[in-house]
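Taken verbatim from Swiss-Prot:
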BINDING   His77, His79, Glu118, His145, Asp164  Zn(2+) 1 binding site
BINDING   Asp81, His82, Glu118, Asp164, His199  Zn(2+) 2 binding site
MUTAGEN   Asp81 to Ala  Loss of endoribonuclease activity
MUTAGEN   Arg110 to Ala  Mildly decreases endoribonuclease activity. No effect on RNA-binding
MUTAGEN   Asn116 to Ala  Loss of endoribonuclease activity. No effect on RNA-binding
MUTAGEN   Glu118 to Ala  Loss of endoribonuclease activity. No effect on RNA-binding
MUTAGEN   Asp164 to Ala  Loss of endoribonuclease activity
MUTAGEN   Arg220 to Thr  Loss of endoribonuclease activity. Strongly decreases RNA-binding
Amino acid sequence: MAAVLQRVERLSNRVVRVLGCNPGPMTLQGTNTYLVGTGPRRILIDTGEPAIPEYISCLKQALTEFNTAIQEIVVTHWHRDHSGGIGDICKSINNDTTYCIKKLPRNPQREEIIGNGEQQYVYLKDGDVIKTEGATLRVLYTPGHTDDHMALLLEEENAIFSGDCILGEGTTVFEDLYDYMNSLKELLKIKADIIYPGHGPVIHNAEAKIQQYISHRNIREQQILTLFRENFEKSFTVMELVKIIYKNTPENLHEMAKHNLLLHLKKLEKEGKIFSNTDPDKKWKAHL
């Protein structure tokens, strides 16, 4: 069990974590939001969920304690537990100008409305740099968890704000495994020292953690490929594969296992290692 996270905690000279006060099975102890910089105006990364007054009061406490204000808001991805608090922050925390709220666009691009439509996103792109006193953040497009996911490299600390690409404990969920694995490999190349994750405690052995995430998925992939190689003339439905590969997993978890397995199959199909037919009862087979 991870140590209990404080609601407001200074993690370094330029990073303060404010906990989203929204604990749950997917959010762990809550969404980590971060005030980044050293000056009278700092960047806020992520905003927690909507309608969580405890979070707003923790954020106000942090701004008072560190004698600072919000320069702009950067959202790592569209999920509600990261973008949902924008409206409440704009309403409850006074600013002399309208907050600038930044994120990467959805892919394929689509209109995104914040709350009741009073605020609009300013869209970033991979490689953009966001600066404030004491901090330089470089945008890293890391799709996979979602199609618009970004991590941010804090250059002064060689640290990564990983959003939901990497968590402080356990593993994450993803929409596209092919993209997700490529994103992990890109993050590994940075050779970061620290990861400030979207949920859970700070990760001090950044490279080892990323490598662990990659290995975890590779082991499962090898298991799937071995099964296809040993049965290269056979084709399988997803549930047939689940019953073989997850045979030691309780049956009530097979639906979740099916979701994960399907993402692995789609990745392997993209790579030309297996193929599927177009029947209603889709079957998968080794690509010789």
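Using N, Cα and C of the backbone, Cβ positions are placed for all residues, glycine too.
For all the noted positions, this structure keeps the original residue and models no substitution.
Swiss-Prot feature annotations superimposed on the structure.
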residue: His77; record: Zn(2+) 1 binding site; Cβ within 10 Å: 24
residue: His79; record: Zn(2+) 1 binding site; Cβ within 10 Å: 21
residue: Asp81; record: mutagenesis position; Cβ within 10 Å: 23
residue: His82; record: Zn(2+) 2 binding site; Cβ within 10 Å: 28
residue: Arg110; record: mutagenesis position; Cβ within 10 Å: 9
residue: Asn116; record: mutagenesis position; Cβ within 10 Å: 7
residue: Glu118; record: mutagenesis position; Cβ within 10 Å: 12
residue: His145; record: Zn(2+) 1 binding site; Cβ within 10 Å: 25
residue: Asp164; record: mutagenesis position; Cβ within 10 Å: 26
residue: Arg220; record: mutagenesis position; Cβ within 10 Å: 16
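A 10 Å radius around the C-alpha of His77 (Zn(2+) 1 binding site) takes in these mutagenesis positions out of Arg110, Glu118, Asp164, Arg220, in sequence order: Asp164.
Reported as a whole number, the C-alpha separation between Asp164 (mutagenesis position) and His145 (Zn(2+) 1 binding site) equals 7 Å. Reduced to three states, the DSSP call for Arg110 (mutagenesis position) is coil. Taking a C-beta cut-off of under 8 Å and a sequence gap of six or more, His199 (Zn(2+) 2 binding site) has these contacts in its own chain: Thr27, Leu28, Gln29, Gly30, Thr31, Asn32, Asp164, Leu167, Gly168, Glu169. Cα-Cα distance from Asp81 (mutagenesis position) to Asn116 (mutagenesis position): 17 Å (rounded to the nearest whole number).
Classification of His199 (Zn(2+) 2 binding site) by DSSP places it within a strand. Annotated pair Glu118 (mutagenesis position) and Arg110 (mutagenesis position), C-alpha to C-alpha distance, rounded: 18 Å. The two recorded residues, Asn116 (mutagenesis position) and His79 (Zn(2+) 1 binding site), show a Cα separation of 17 Å.
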